[in-house]
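What follows is a set of notes on a single structure, which appears directly below.
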Amino acid sequence: MPTIQQLVRKGRRDKISKVKTAALKGSPQRRGVCTRVYTTTPKKPNSALRKVARVKLTSQVEVTAYIPGEGHNLQEHSMVLVRGGRVKDLPGVRYKIIRGSLDTQGVKNRKQARSRYGAKKEKG
């Protein structure tokens, strides 16, 4: 334990908190190009084929991003917009692709929470 005199001379160091979305470099979103689109399985106790994409961002970082919603039109070389937000049952997936922007289409036949999935309002 330091003495009062040592604290007067040096002071206490503030702890630096780790940034959860480092690849975005402080931006709310980043544009990127899909390098690989594939499915992966979640951790126990869940079971599914989760759709994910490997994306090279404009910050020159390659990340794994989750594709939310049912069905998608993404393939290699698609331009996507990526936001932060992890997927709890997929280790290493800390980003999500924003539906309805750039090359990503919105989810078809979506009635509720449409703005999250880039779905247009139905006519009538």
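Glycine too: its Cβ is placed from the backbone N, Cα and C atoms.
What Swiss-Prot notes for the natural variant K43 to R is this: In strain: 9106, 9181, An03, F12, F18 and TCVGH21; resistant to streptomycin. Cβ environment of K43 (variant position): D89, L90, P91 lie under 8 Å away, each six or more residues apart in the same chain.
Natural sequence variation is annotated in Swiss-Prot for K43 to T, with the remark: In strain: TCVGH25; probably resistant to streptomycin. In the three-state DSSP classification, K43 (variant position) falls within coil.
The Cβ of K88 (variant position) lies under 8 Å from the Cβ of no residue that sits 6+ residues away along the same chain. Listed in Swiss-Prot is the natural variant K88 to T, annotated as follows: In strain: F18; resistant to streptomycin.
In Swiss-Prot, the entry for natural variant K88 to R states: In strain: C37; probably resistant to streptomycin. The structure shown retains the original residue.
A natural variant is reported in Swiss-Prot for this position, K88 to Q, and the note states: In strain: F05; resistant to streptomycin.
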Inset, instruction - Please classify the secondary structure at K88 (variant position) using three-state DSSP. - result: coil
